[in-house]
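What Swiss-Prot records for A207, L208, N221, M222 is L-phenylalanine binding site. Residues annotated as domain 'Prephenate dehydratase' in Swiss-Prot, with sequence analysis given as evidence: 6-181. The domain 'ACT' annotation in Swiss-Prot covers 196-273 and is backed by sequence analysis. For the published mutagenesis R25 to S, Swiss-Prot gives the following note: Affects dimerization. Loss of N-acyl-homoserine lactone acylase activity. In Swiss-Prot, a published mutagenesis experiment is listed as T118 to S, annotated Does not affect N-acyl-homoserine lactone acylase activity. Record note (Swiss-Prot) on the mutagenesis of F261 to S: Loss of N-acyl-homoserine lactone acylase activity.
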Amino acid sequence: MNGERIIAFQGRPGAYSDLACRQARPGWTTLPCQTFAQTIAAVHDGRAELAMLACENSLAGRVPDIHALLPEAGLFIVGEHFQRVEHCLLGIPGSTLADARRIHTHPVAMAQVRGIITELGLDPVVEFDTAGAAEMVREWGRKEDVAVASALAAELNGLEILRRNVEDATHNTTRFYIASRRPATLPPPGPGFMTTLLFRVNNQPGALYKALGGLATAGVNMTRLESYMLEGSFSATQFLMDVEGHPEAPPLARALDELSFFSEQQEILGVYPASPFRRKP
């Protein structure tokens, strides 16, 4: 990579994942990829050093497929980033809000800007990507078509921001995993760490309760727990879990020992510094 540091993301240039890359790793070159699988592959084959992978959103919930892709990729989670989602209404230069007739954006973003759609009486048109919608509005060159995307997408596509912060909720935040081919180099175990792991239990009464009992006993805080059926089977369930702590520190180490006793399989996907965002009120 000739000294150039590259971080890959899923989406078009100007996507919120692109913005997350630029804020989390200032000065790095961002590499857009079409899918999450291609984003992971870019790191795996050496085209990028890191991958920025959206994992959950405060309004839309979990991002699918990440739990299935990461274990098979041979990557490690080495960090996390929280990105505030601030939707902007974008139009071609010289256009105004009064010109707008059709609004283009990703379906999740469309559901988050119902207020502006109603206020302006716009016809919603669903597109594959927020930044992709901005590119299309630029290419069409019509004042009647506007896009909902980031301020970065406006900058990269030469569009005007007709109105900022058109999102209905101000607490719209996306959390990202930052993944690498190598595990994070960390200081000795102590406070301020997060651990992400997968584990599997049988669908039997009390199985999950027993598996997680050690967390409560050890005083370990669990911040995320997602369940997934395995390969279409109803006989076993896989869980993706984020917990506070380092697996070599006594509280979490004890909890993981108990978890391994009651679970069929356990795999740590990464140990990494907790984001400063977690300390915000």
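Any Cβ shown, glycine's included, is placed from N, Cα and C.
Unsubstituted: the structure retains its original residues.
The model shown is predicted, which means the values in this text are computed figures rather than measured ones.
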Name the residue among the recorded positions T118, N221 whose Cβ has the smallest number of other Cβ atoms within 10 Å. T118
Cα-Cα, F261 (mutagenesis position) versus N221 (L-phenylalanine binding site), nearest Å, comes out at 19
Taking the Cβ of F261 (mutagenesis position) as centre, how many other Cβ atoms lie within 10 Å? 11
Around the Cβ of R25 (mutagenesis position), how many other Cβ atoms lie within 10 Å? Please give the count over every shown protein chain. 19
A 10 Å Cβ contact count, applied to the binding-site residues L208, M222: which residue has the minimum? M222
Write out how many residues of the domain 'ACT' (196-273) are helix, how many strand and how many coil, based on DSSP. 25 helix, 37 strand, 16 coil
Confidence over the domain 'ACT' (196-273), expressed as mean pLDDT on the 0 to 100 scale, is 89
